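Asker: Structure provided below as structure tokens; questions to follow.
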Amino acid sequence: MAASWRLGCDPRLLRYLVGFPGRRSVGLVKGALGWSVSRGANWRWFHSTQWLRGDPIKILMPSLSPTMEEGNIVKWLKKEGEAVSAGDALCEIETDKAVVTLDASDDGILAKIVVEEGSKNIRLGSLIGLIVEEGEDWKHVEIPKDVGPPPPVSKPSEPRPSPEPQISIPVKKEHIPGTLRFRLSPAARNILEKHSLDASQGTATGPRGIFTKEDALKLVQLKQTGKITESRPTPAPTATPTAPSPLQATAGPSYPRPVIPPVSTPGQPNAVGTFTEIPASNIRRVIAKRLTESKSTVPHAYATADCDLGAVLKVRQDLVKDDIKVSVNDFIIKAAAVTLKQMPDVNVSWDGEGPKQLPFIDISVAVATDKGLLTPIIKDAAAKGIQEIADSVKALSKKARDGKLLPEEYQGGSFSISNLGMFGIDEFTAVINPPQACILAVGRFRPVLKLTEDEEGNAKLQQRQLITVTMSSDSRVVDDELATRFLKSFKANLENPIRLA
């Protein structure tokens, strides 16, 4: 044995004898021989029972964003039995923000795909695959017993014919004189009791079958003309008395409600009274959750201002002559970043206990995609030039629409901008994206005639290109006065592009 250590041996055989994976064999073999071992040594690689084969490396569903709770396996990029190296792309995972590639962290062979591609709603930490060391029998690898199966997942299935819609039809019942079939308004009940009339002798015309005061007055008129007579209730059949429950004893008289067909029922598309369920993606569910939380927990305040784009459009035309293509939205991003630098009190967030001033100026730009609204980030926007901002917006927008955004490209941000001007919207209000404190909603620029004065003081009409911007702010950290001053400074910066240099 001493000679074998001195003369050397097959590294793979050495690994099998000691019981450690090859990539970790150097440090761990030293520990087995009594040499110093760092505290970070991973002792899970000792195998007392399977000393001729190492345990497989588990591939777990990772957390790829702060808000991610589950993910979908879009596609496996490696097949079972295929060799992988650290850094190789294993599969594509759809998170709550984008489709992200999961890379291998170890060398070896992909032995088993536990969760097939197309599986959805896989919880974080669930086992999705196994990797074994090179040279091991990957075909007979077993799923570790200490890892249970992942929670139920929804896999793509063949469309099944929807059941025929079932519509409830009121069943005609024999009416017992003296009983009420309608819900009565208080005024109608008083009139009927006063004149000893029964609502069943008339017709309910109120919404959802309510017998109204007007319906009761019609019955009184019919009684006065002799067309109907007083209603005398027929004694109900004798029933064995039972002790009423406390709830029944305190409850007032109840009247049966009219049977109303359901507004919609699951069924075949285009059928009357049916609907089609639309599966929600992870992105759509997270957007719905976060927007609901924002509107219900963040006190929104709004401030609006009109900005003259005359100078911006002139600068933009000059840049086009030099083959520099930038949009009005790029100027808006730059103006917002410069204003945040001038007013750091607005560059804040709410962390649950109090305000927190942010040391960076990262602008989140809303981008519409097929899967929902995403907000890639223009980092350090105040230090970037207009052309740099334009290039960043184009690149990030394309990645967002292709579902290729990296987590660091959409996580964070200190201020958001949402522009619907390209859709012909004049103005709107946007929902704050927590923990950010503000979002700026931008409408389209439109021609407006304004009365101005020339150099000689003569009044004249001039056409101006105006846009309306509305800032939604978190009143807990940005009050109305601060929001107003911010918009005033933003307007001045945008209307004078030289300030953005």
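Every residue gets a Cβ built from N, Cα and C, even glycine.
Below, the features straight out of Swiss-Prot:
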DOMAIN    56-132  domain 'Lipoyl-binding'
DOMAIN    183-220  domain 'Peripheral subunit-binding (PSBD)'
MUTAGEN   R183 to A  Strongly decreased DLD binding
MUTAGEN   S185 to A  Strongly decreased DLD binding
MUTAGEN   P186 to A  Strongly decreased DLD binding
MUTAGEN   N190 to K  Moderately decreased interaction with DLD
MUTAGEN   N190 to A  Decreased DLD binding
MUTAGEN   R208 to D  Decreased interaction with DLD
MUTAGEN   I210 to S  Decreased interaction with DLD
MUTAGEN   I210 to R  Decreased interaction with DLD
Asker: If you draw a 10 Å sphere around the Cβ of I210 (mutagenesis position), how many other Cβ atoms fall inside it, taking every protein chain shown into account?
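Answerer: For I210 (mutagenesis position), the count of other Cβ atoms within 10 Å is 15.
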Asker: Could you count the residues of the domain 'Lipoyl-binding' (56-132) that DSSP puts in helix, in strand and in coil?
Answerer: 0 helix, 39 strand, 38 coil
Asker: Between the Cα atoms of R183 (mutagenesis position) and I210 (mutagenesis position), find the distance and write it as a whole number of Å.
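Answerer: It is 5 Å, counting Cα to Cα.
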Asker: Check the domain 'Lipoyl-binding' (56-132) for me and report the mean pLDDT.
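Answerer: Here the mean pLDDT over the domain 'Lipoyl-binding' (56-132) amounts to 86.
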Asker: Other Cβ atoms within 10 Å is the metric here; tell me which of the mutagenesis positions S185, N190 scores highest.
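Answerer: When each Cβ's neighbours within 10 Å are tallied, S185 leads.
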Asker: Would you mind reading off the Cα separation of P186 (mutagenesis position) from I210 (mutagenesis position), to the nearest angstrom?
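Answerer: Cα-Cα, rounded: 11 Å.
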Asker: For the mutagenesis positions R183, P186, work out the Cβ neighbour count at 10 Å and name the residue with the minimum.
Answerer: P186
Asker: Of the residues in the domain 'Peripheral subunit-binding (PSBD)' (183-220), how many are helix, strand and coil by DSSP?
Answerer: 23 helix, 4 strand, 11 coil
